[in-house]
Amino acid sequence: MGLGLRGWGRPLLTVATALMLPVKPPAGSWGAQIIGGHEVTPHSRPYMASVRFGGQHHCGGFLLRARWVVSAAHCFSHRDLRTGLVVLGAHVLSTAEPTQQVFGIDALTTHPDYHPMTHANDICLLRLNGSAVLGPAVGLLRPPGRRARPPTAGTRCRVAGWGFVSDFEELPPGLMEAKVRVLDPDVCNSSWKGHLTLTMLCTRSGDSHRRGFCSADSGGPLVCRNRAHGLVSFSGLWCGDPKTPDVYTQVSAFVAWIWDVVRRSSPQPGPLPGTTRPPGEAA
């Protein structure tokens, strides 16, 4: 997902092109594939959600509570929610696995300050039309605490998704994941010509290899220290290119808003958020 003056380019535009051409990207193409990663052990990331439109995987997300999924706001631009589905408990999306649970989208809450042209505040909450049954293949992922700071430069994290695994639209065998490191925000902002905001977070591969995301991975979580610290938002033309670092929505900046939405929409009492470690979550 590249930046541009209108949509910040096609999801995968070069920095030069993205900052010069007012091209709006096709919906859902921002932040598309896991590049330089590996297939995870099936169902070892039970919090992962696949958002589908027209029977096709469109974006990722993570399960916050049994009826709530967190994703990226740009994934739902010009989309009819009545045709959307959320799949939990999946590893291979092309297979009807017995672990999968499929839900419709009951409601969408986009951050009120989301800006589609710059991807500022690129976050939303999906309320499912039913409650997920938690177990080994379907589990919760916690966001940072209300007073948590974003991870510092050099912190090791991971990002997963079902997007293409090459620049040539090669489909993955199952859920893929890449290990990345948090990049200094000033360095990242310089790479993006000063167009980033304080509520964005960047990563790099940490070595000489191209590693990261590109497009149908949008909305998926960046997991650092077993917390969802980022949401896939946008990148450059070439996946994992250090010249255009991967950019995420910084979840710690929106924790109060997240729980306020859940509380206002779920008046019934429930357990305090983040009191249970997600099943199958590895460090």
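From the backbone N, Cα and C atoms, a Cβ is placed for every residue, glycine too.
Copied over from Swiss-Prot:
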DOMAIN    34-263  domain 'Peptidase S1'
ACT_SITE  His74  active site, charge relay system
ACT_SITE  Asp122  active site, charge relay system
MUTAGEN   Phe213 to Ala  Decreases enzyme activity tenfold
MUTAGEN   Ser215 to Ala  Decreases enzyme activity tenfold. Decreases enzyme activity twentyfold; when associated with G-236
ACT_SITE  Ser218  active site, charge relay system
MUTAGEN   Ser235 to Gly  Decreases enzyme activity tenfold. Decreases enzyme activity twentyfold; when associated with A-215
Between Ser218 (active site, charge relay system) and His74 (active site, charge relay system), how far is it from one CA atom to the other, in Å?
8
Taking the Cβ of each of the recorded positions and counting other Cβ atoms inside 10 Å, which one has the highest number: His74, Asp122, Phe213, Ser218?
Phe213
Taking the Cα atoms as reference points, how far is Ser235 (mutagenesis position) from His74 (active site, charge relay system) in Å?
13
Fill in the CA-CA distance, Asp122 (active site, charge relay system) to His74 (active site, charge relay system), as an integer in Å.
6
Inter-residue C-alpha distance, Phe213 (mutagenesis position) and His74 (active site, charge relay system) (nearest angstrom):
16
Give, as a single whole number between 0 and 100, the mean pLDDT over the domain 'Peptidase S1' (34-263).
91
Determine, from DSSP, whether Phe213 (mutagenesis position) sits in helix, strand or coil.
coil
